[in-house]
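Student: Take this structure, written in structure tokens, and hold onto it; I'll ask about it next.
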Amino acid sequence: MSQPEFTRSIVGASFLLPVINGAMHIPPAVSATRVTLEDNQPRDAPILVLLFALSVLIDVMDKAADLPRQTRKTWLMTIVVFASPFVVLAVYGTMHCGLLALLRLLGVPLLAVVHAMPLIPVYSWKTGSISTVKLKYFLGPFKSLFGATCIGLMDVTAVVLYLRGTMLHPENASSAGHFRVLMYTITYDFLWESICDVRDIQEDEQNNITTLATAFGVRPTLIFLGGSTMMGDLSITLLGGGSAVLSVVRSTVFWGAFAALALHKPRSAVYPWGLATLFGLLPVWLASLGART
């Protein structure tokens, strides 16, 4: 890889994608505010700003840790300068929403630490002993479901808990609406995470990482994702009194678009994948518009 290509790769991965990933969290959070706040109460922008800023900062730190060691020092100051405005946004959001809202949002990413720790006891019939394994190994190919649940708890539940504290009549908040938005978020983030696993199948096979794609193959995985997304969206929509036709169309269109991208565009295609990431959880917002609260 030439130096200009390497530079573009770092800029895309360390700066562009974190912002896009941060924006990806907004549709579920906006949907959560829609089903939670009273009709005569204005939408609460600071919690959305705080969620966006924290998501960007977490992703920037994650991408910085993945940089080659020989280039990390060179790019460190640039990364710090880039992250500074988002630190300011996070401080602004915390000042308006309170420390408890910040801790609720940060508590979910900490589950990723638990995810990588050997905490699950497993008994071996062969040796007659009990050992502990990491949760991500215990979940096997369905570990992306754990990640999707974490995203749902961060983007929806943590936001809803804060919003209920700002309401004049929190007892009027729709628990059913909150649950539906949470389930939509888990459904579509599971689709997105699994599509990314299909894209990265060769890299995961080389690193002995178990995913749906490495365990069952690309075609069966895509078929399973299409069916599970359609059934998940349809079930949630019917429970909320929404349109079954719109549900099927929505799930089919987004599954088809993401599947085509995974099959035809490599991970190095930053802009197509960045655009797809931006729309990854848009179905959550679209679904919440058609559901009754």
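Backbone N, Cα and C define each Cβ position, glycine as well.
Every residue here is the original one, so none of the noted swaps is modelled.
Pasting the feature list from Swiss-Prot:
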- LEU17 to Ala: Largely decreases the catalytic activity (MUTAGEN)
- ASN21 to Ala: Abolishes the catalytic activity (MUTAGEN)
- MET24 to Ala: Abolishes the catalytic activity (MUTAGEN)
- LYS63 to Ala: Abolishes the catalytic activity (MUTAGEN)
- HIS115 to Ala: Largely decreases the catalytic activity (MUTAGEN)
- TYR137 to Ala: Does not affect the catalytic activity (MUTAGEN)
Student: Distance check, please: Cα of MET24 (mutagenesis position) against Cα of LYS63 (mutagenesis position), rounded to an integer number of angstrom.
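Tutor: Rounded to a whole number, the Cα-Cα distance is 17 Å.
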Student: Rounded to the nearest angstrom, how far is the Cα of ASN21 (mutagenesis position) from the Cα of LYS63 (mutagenesis position)?
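Tutor: With the alpha carbons as reference points, the distance is 12 Å.
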Student: Cβ-Cβ under 8 Å from ASN21 (mutagenesis position), same chain, 6 or more residues apart: which ones?
Tutor: SER55, VAL56, ASP59, THR277
Student: Just counting, how many other CB atoms are there within 10 A of the CB of LYS63 (mutagenesis position)?
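Tutor: Step by step: centre on the Cβ of LYS63 (mutagenesis position), count other Cβ atoms within 10 Å, giving 18.
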Student: If you count other Cβ atoms within 10 Å of each one's Cβ, which of the mutagenesis positions LEU17, MET24 has the most?
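Tutor: When each Cβ's neighbours within 10 Å are tallied, MET24 leads.
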